[in-house]
Amino acid sequence: MELAEKDKGRDFTLRNARMDDIDQIIKINRLTLPENYPYYFFVEHLKEYGLAFFVAIVDNSVVGYIMPRIEWGFSNIKQLPSLVRKGHVVSIAVLEEYRRKGIATTLLEASMKSMKNDYNAEEIYLEVRVSNYPAIALYEKLNFKKVKVLKGYYADGEDAYLMARPL
């Protein structure tokens, strides 16, 4: 899938990630997030969930990505305990100079659509640092709700919000 997007005068292209994008994805991960994963972790997720793993391209370079996975587990949003197929946003990042241009929103929307249509997920969830106000605002704009606080979730001891929404 390849989509051309225009937002605030910036052109970017969204497409499914490929193996030859992994090095650029890892570079973005290391530059923008304190949570870093080994090479094989990205490769496994791309092989297993590639239809929902997207990159944003500007001038032939990857400037953002979303890496998901699909899981079976208890619903994060239903009142009564029930097992559901759900999408999990493992990692999403956009290079700082390309933020606030609609790239993260577009990445999330494309991945959510694929999780629902290609993987039959019923809901989606993610974890976000309680101090990451811009990300929380983005997720709330996309109708994610704070489900609970995960105390000491991150390696540095910071708490996370678990946020979720139906697909």
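One-based numbering along the chain as shown.
Placed from the backbone N, Cα and C atoms, the Cβ positions cover glycine too.
Although substitutions are noted, the structure shown does not include any of them.
What Swiss-Prot records for 12-167 is domain 'N-acetyltransferase', and it gives sequence analysis as the kind of evidence. Regional average pLDDT for the domain 'N-acetyltransferase' (12-167) in the model is 96.
Swiss-Prot documents Glu35 to Phe as a published mutagenesis change and attaches the note Strong decrease of the acetyltransferase activity with Ser-N-terminal peptide such as Alba. 2-fold increase of acetyltransferase activity for Ala-N-terminal peptide such as Hjc compared to the wild-type. Within 10 Å of the C-beta of Glu35 (mutagenesis position) there are 13 other C-beta atoms, taking all protein chains into account.
Just so you know, the Cβ of Tyr37 (mutagenesis position) picks up 17 other Cβ atoms within 10 Å once every protein chain is counted. Swiss-Prot lists Tyr37 to Ala among its mutagenesis entries, and the accompanying note reads: 34-fold decrease of the catalytic efficiency for Ser-N-terminal peptide and slight decrease of the affinity compared to the wild-type. Loss of acetyltransferase activity for Met-N-terminal peptide.
Taken from Swiss-Prot, the feature substrate binding site covers Tyr37, Tyr154, and the record attributes it to experimental evidence. In the three-state DSSP assignment, the secondary structure recorded for Tyr37 (mutagenesis position) is coil.
Within its own chain, Ser82 (mutagenesis position) has Phe74, Ser75 as residues 6 or more apart in sequence whose C-beta sits under 8 angstroms from its own. Ser82 to Ala appears in Swiss-Prot as a published mutagenesis result, with the remark: Has a melting temperature about 3 degrees Celsius lower than that of the wild-type.
For Glu127 (mutagenesis position), the same-chain residues that are 6 or more apart in sequence and have a Cβ closer than 8 Å to its Cβ are Leu150, Tyr153, Ala160, Tyr161, Leu162, Met163. Look at Glu127 (mutagenesis position): DSSP puts it in a strand. The feature Zn(2+) binding site is assigned by Swiss-Prot to His88, Glu127.
Residues or ranges marked as acetyl-CoA binding site in Swiss-Prot (evidence: experimental evidence): Ile92, Ala93, Val94, Arg100, Lys101, Gly102, Ile103, Ala104, Thr105, Asn132, Tyr139, Glu140, Lys141. A strand conformation is recorded for Val94 (acetyl-CoA binding site) in the three-state DSSP classification.
For the mutagenesis experiment Arg100 to Ala, the note given by Swiss-Prot reads: 7-fold decrease of the affinity, with no significant difference in the catalytic efficiency. Same fold compared to the wild-type.
What Swiss-Prot says about the mutagenesis result for Thr105 to Ala is this: 3-fold decrease of the affinity, with no significant difference in the catalytic efficiency. Same fold compared to the wild-type. For Thr105 (mutagenesis position), the same-chain residues 6+ apart in sequence whose C-beta sits under 8 angstroms from its C-beta are Leu138, Lys141, Leu142. Classification of Thr105 (mutagenesis position) by DSSP places it within a helix.
Recorded in Swiss-Prot as a mutagenesis result, Glu127 to Ala carries the remark: Same catalytic efficiency and slight decrease of the affinity for Ser-N-terminal peptide compared to the wild-type. Loss of acetyltransferase activity for Met-N-terminal peptide.
Swiss-Prot gives this note for the published mutagenesis Glu127 to His: 1.3-fold decrease of the catalytic efficiency for Ser-N-terminal peptide, but almost same affinity compared to the wild-type. 1.7-fold decrease of the catalytic efficiency and 1.3-fold increase of the affinity for Met-N-terminal peptide compared to the wild-type.
Separating the Cα atoms of Lys101 (acetyl-CoA binding site) and His88 (Zn(2+) binding site) is a whole-number distance of 24 Å. Local packing around the Cβ, expressed as the count of other Cβ atoms within 10 angstroms, is greatest for Tyr139 among the binding-site residues Tyr139, Tyr154. Following the DSSP three-state reduction, the secondary structure of His88 (Zn(2+) binding site) is strand.
The C-beta environment of Val94 (acetyl-CoA binding site), restricted to residues of the same chain at least 6 apart in sequence and closer than 8 Å, consists of Ile28, Thr32, Ala56, Val63, Gly64, Ile103, Ala104, Leu107.
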